[in-house]
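Engineer: Below: one structure in structure tokens.
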Amino acid sequence: MSEPKTGRGALFTGGLAAILASACCLGPLVLIALGFSGAWIGNLAVLEPYRPIFIGVALVALFFAWRRIYRQAAACKPGEVCAIPQVRATYKLIFWIVAALVLVALGFPYVMPFFY
């Protein structure tokens with residue numbers, strides 16, 4: 001019997017890609033706040049060329065998560081996780097929290113100059 005599909009994988013992938021996309025900019029600020037030296041933080045600049053790829057992965061993963069979570073309830077068979085109203089509401093809440101965090105992470109490089 002196959003496991004019912006949920007939007008968890010896409011949500012996790014989108015969040016991870018957003019973190020990687022902002023690692024070159026958000027990472028140094030967090031590490032400096034934690035007390036790490038600036039010489040080591042310069043190594044995170046290696047991720048900058050891959051930022052567009054990470055942004056694309058984050059947006060695609062969010063799209064698939066949105067599609068999976070907001071599909072018609074009729075597509076769910078009775079007894080599956082997606083047919084339970086409380087679970088659907090929880091997934092929607094988690095989706096919007098992750099989407100907000102992704103947008104913050106993607107927008108952070110543009111507001112970063114205000115922190116330095």
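Indices start at 1 and increase along the chain as displayed.
Note: Cβ is positioned from N, Cα and C throughout, glycine not excepted.
So Swiss-Prot lists the following for this protein:
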{"type": "BINDING", "residues": "Cys24, Cys25, Cys76, Cys82", "note": "Hg(2+) binding site"}
{"type": "MUTAGEN", "residues": "Gly14 to Arg", "note": "Abolishes mercury resistance"}
{"type": "MUTAGEN", "residues": "Gly15 to Arg", "note": "Abolishes mercury resistance"}
{"type": "MUTAGEN", "residues": "Ala18 to Asp", "note": "Abolishes mercury resistance"}
{"type": "MUTAGEN", "residues": "Cys76 to Ser", "note": "Decreases mercury transport"}
{"type": "MUTAGEN", "residues": "Cys82 to Ser", "note": "Decreases mercury transport"}
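Looking at the shown structure, what environment does each listed feature sit in?
Structural biologist: For Cys76 (mutagenesis position), other Cβ atoms within 10 Å of its Cβ number 15.
A helical conformation is recorded for Gly14 (mutagenesis position) in the three-state DSSP classification.
Classification of Cys76 (mutagenesis position) by DSSP places it in coil, neither helical nor stranded.
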Engineer: Rounded to an integer, what is the Cα-Cα distance in Å between Gly15 (mutagenesis position) and Cys76 (mutagenesis position)?
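Structural biologist: Each residue's Cα considered, Gly15 (mutagenesis position) and Cys76 (mutagenesis position) end up 25 Å apart.
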Engineer: Just jot down the residues in the same chain as Gly14 (mutagenesis position), at least 6 apart in sequence, with C-beta under 8 A of its C-beta; none if empty.
Structural biologist: Val57, Ala58, Leu59, Ala61, Leu62, Ala65, Val98, Ala99, Val102
Engineer: Can you check which residue among the mutagenesis positions Gly15, Ala18 has the largest number of Cβ atoms within 10 Å of its own?
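Structural biologist: Most Cβ neighbours within 10 Å: Ala18.
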Engineer: Distance check, please: Cα of Ala18 (mutagenesis position) against Cα of Cys76 (mutagenesis position), rounded to an integer number of angstrom.
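Structural biologist: Rounded to the nearest whole number, the Cα-Cα distance is 29 Å.
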